[in-house]
Amino acid sequence: MNKLNSNAVVSLNEVSDSELDTILGGNRWWQGVVPTVSYECRMNSWQHVFTCC
């Protein structure tokens, strides 16, 4: 297990911060959080759609 972890650390050292942000999705306009319909429902911005009738 220690050998696996040290290999992971060595691999991460080769990746720059900007490349890591791209891989993890942190450099997108939504800051790594993908806006979904369920997220919007929790935030009540879609409430009028579901309660209009």
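Glycine residues also receive a Cβ, built from the backbone N, Cα and C atoms like all the rest.
None of the substitutions listed is reflected here, since the structure keeps the original residues.
Glu14 to Lys appears in Swiss-Prot as a mutagenesis experiment; the accompanying note says: Reduced protein production to about 10% of wild-type level. Swiss-Prot lists Val15 to Leu among its mutagenesis entries, and the accompanying note reads: Reduced protein production to about 50% of wild-type level. According to Swiss-Prot, the mutagenesis experiment Val15 to Ile or Ala carries the following note: No loss of activity or protein production. As a published mutagenesis entry, Ser16 to Thr or Ala appears in Swiss-Prot alongside the note: No loss of activity or protein production. Annotation of the mutagenesis experiment Val33 to Ala in Swiss-Prot: No loss of activity. According to Swiss-Prot, the mutagenesis experiment Pro35 to Ala carries the following note: Low activity, less than 10% of wild-type. Recorded in Swiss-Prot as a mutagenesis result, Thr36 to Ala carries the remark: Loss of secretion. A mutagenesis experiment is reported in Swiss-Prot for this position, Cys41 to Ala, and the note states: Loss of activity. Swiss-Prot lists Cys52 to Ala among its mutagenesis entries, and the accompanying note reads: Loss of activity. Listed in Swiss-Prot is the mutagenesis experiment Cys53 to Ala, annotated as follows: Low activity, less than 10% of wild-type level.
Every protein chain considered, the tally of other Cβ atoms within 10 Å of the Cβ of Glu14 (mutagenesis position) stands at 7.
Sequence-distant neighbours of Ser16 (mutagenesis position): no residue of the same chain at least 6 apart has a C-beta under 8 Å from its C-beta.
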